[in-house]
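Asker: Please find one structure pasted underneath; my questions will follow.
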Amino acid sequence: MSDKFGEGRDPYLYPGLDIMRNRLNIRQQQRLEQAAYEMTALRAATIELGPLVRGLPHLRTIHRQLYQDIFDWAGQLREVDIYQGDTPFCHFAYIEKEGNALMQDLEEEGYLVGLEKAKFVERLAHYYCEINVLHPFRVGSGLAQRIFFEQLAIHAGYQLSWQGIEKEAWNQANQSGAMGDLTALQMIFSKVVSEAGESE
């Protein structure tokens, strides 16, 4: 792992443990995951829709709202490099620059407002994949990103429903997307996306 603190040193972990430092001082992984799940679920229910105009600061605000009870660094961009399997996420030193550039592109596309469903799915898959590769936070990027795009979809007249999406298929689609093939991700989003108010 490379970071600004020295090779192999992860300041987010308790010394000698593979456990994230947390405000609850929990040092058992399963207990920490359960506490995080419960607390973020409560916080997620209180997050307001937010403005149409959104950028990296808005994504950081969502993360801070979700994880403020658990991590002191909630809402702060990560300062170490992280991986999922063999797939590296964006080098930490480039997150802010790349994230702002990506959000600028999203703004220039009008935050995907006014697109027909097929085009919305195509562009949503692109931006979702790009922000996933960015993975701006040490943990919790996925949940913050999901809420960010749920809000974006609502502003664009759509809604996202994640029910029935298998974790393995989702992870594989994101890995393929990181390698430049968005086909599987687009197929998943074609099922996830529906017009706002549309009943199943």
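Backbone N, Cα and C define each Cβ position, glycine as well.
So Swiss-Prot has the following annotated:
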BINDING   Q84, G85, G140, S141, G142, R146, Q172  ATP binding site
DOMAIN    54-195  domain 'Fido'
MUTAGEN   G55 to R  Inhibitory effect on cell division induced by cAMP with temperature sensitivity
Asker: For a quick check of understanding: among the binding-site residues Q84, S141, Q172, which residue's Cβ has the most other Cβ atoms within 10 Å?
Answerer: S141
Asker: Using DSSP, how many residues in the domain 'Fido' (54-195) fall into helix, strand and coil?
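Answerer: Here the numbers are 87 helix, 11 strand, 44 coil.
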Asker: Tally every other Cβ atom lying within 10 Å of the Cβ atom of G140 (ATP binding site).
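Answerer: Result for G140 (ATP binding site): 22 neighbouring Cβ atoms inside 10 Å.
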Asker: Where among the recorded positions G55, G85, G142 do you find the Cβ with the fewest other Cβ atoms within 10 Å?
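Answerer: Checked G55, G85, G142; of these recorded positions, fewest Cβ neighbours within 10 Å: G85.
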Asker: How big is the gap, in Å, between the Cα of G142 (ATP binding site) and that of G55 (mutagenesis position), rounded to a whole number?
Answerer: 16
Asker: Under 8 Å Cβ-Cβ from R146 (ATP binding site), six or more apart in the same chain: what's there?
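Answerer: When sequence neighbours closer than 6 are ignored, R146 (ATP binding site) has L160, W162 within Cβ distance under 8 Å.
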